[in-house]
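I have a structure I would like to understand better, so I am pasting it below and will then ask my questions one at a time.
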Amino acid sequence: MTTGRPNNILALKISTRSSSLTVGEQFCAVFIPFFAIIDVLVSSVGQCFDCRSTSPRTCQHADLERLARESQFSVNEVEALYELFKKLSCSIIDDGLIHKEELRLALFQAPYGENLFLDRVFDLFDEKKNGVIEFEEFIHALSVFHPYASIQEKTDFAFRLYDLRQTGFIEREEVQQMVSAILLESDMMLSDELLTMIIDKTFADADSDKDGKISKDEWNVYVHKHPSLLKNMTLPYLKDVTTAFPSFIFNTEVED
């Protein structure tokens, strides 16, 4: 099973070869732990959680069809993901909703504790900002990582990851805070000097009007120049969830 802990050899390669990496490649290396976490979330719930939900919440066939239209998944794949969602949502509180403690348990094997990195993952899934992740929000977020999701969807998602204050801009302090939190959770070692250099080069390249922050338009241009930033935002197995997680098909209790 994937552990979600990037190999420290990656950090060594970055520190010893930083001069040969482009700005985009360096910044991409910082992004890798976050996107790996989405992979860990799906695979860990699929393989390790063994609870059965008794929540009265159900998903009607009409809901499955609607979510299939709103995402890159087929109706059968949405149904399979509903089984995965139910496993995660009953791990602590069996109410058919994913609470932050349940997400933390899935990602870090510990239900409690404060972490900016976890907060950002949760906030990006929690579209309604009501403190829980509902199934349709779960589908919408995972759909961004589907191979058929558009480049613009992935670009927008990555922008929101670093726009901590939700001002419509990425500020240097936000990047510093977010990257530090990601590195802390991933055991990825980067020196302060190298991290500062990566952020300096990123803003020098992306902040075209030199106002100290990156707008959405500037971000779009930057990602277009450095497509490697989005390389890890695609999970190939989401193209066929029913094959990747066949047990969900046979365990489904979704009502037609």
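Just so you know, glycine gets a Cβ as well, placed from its N, Cα and C.
Unsubstituted: the structure retains its original residues.
Below, the features straight out of Swiss-Prot:
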| type | residues | note |
| --- | --- | --- |
| BINDING | Asp207, Asp209, Asp211, Lys213, Glu218 | Ca(2+) binding site |
| DOMAIN | 77-112 | domain 'EF-hand 1' |
| DOMAIN | 150-185 | domain 'EF-hand 3' |
| DOMAIN | 194-229 | domain 'EF-hand 4' |
| MUTAGEN | Ser247 to Ala | Loss of phosphorylation. Loss of phosphorylation; when associated with A-252 |
| MUTAGEN | Thr252 to Ala | No effect on phosphorylation. Loss of phosphorylation; when associated with A-247 |
Summarise the domain 'EF-hand 3' (150-185) as counts of helix, strand and coil residues per DSSP.
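Going by DSSP assignments, the domain 'EF-hand 3' (150-185) contains 26 helix, 3 strand, 7 coil.
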Other than Asp207, Asp209, Asp211, Lys213, Glu218, which residues of the chain come within 8 Å of the Ca(2+) site, judged by Cβ distance to the Cβ centroid of those residues?
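For the Ca(2+) site the neighbour list reads Phe169, Phe203, Ala206, Ser208, Lys210, Gly212, Ile214, Ser215.
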Give me the non-local Cβ neighbours of Glu218 (Ca(2+) binding site): same chain, 6+ apart in sequence, Cβ-Cβ under 8 Å, ordered along the sequence.
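Correct list: Ala206, Asp207, Ser208, Asp209.
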Could you tell me which three-state DSSP class Lys213 (Ca(2+) binding site) falls into?
strand
Please work out which residue of Asp207, Asp209, Asp211 has the most C-beta neighbours within 10 angstroms of its C-beta, and give that one of the binding-site residues.
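By the 10 Å Cβ neighbour count, Asp207 comes out on top.
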Roughly where does the domain 'EF-hand 4' (194-229) sit in mean pLDDT, to the nearest integer?
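Here the predicted model's pLDDT, averaged over the domain 'EF-hand 4' (194-229), is 90.
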So if I draw a 10 Å sphere around the Cβ of Lys213 (Ca(2+) binding site), how many other Cβ atoms end up inside it?
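Here the count is 20.
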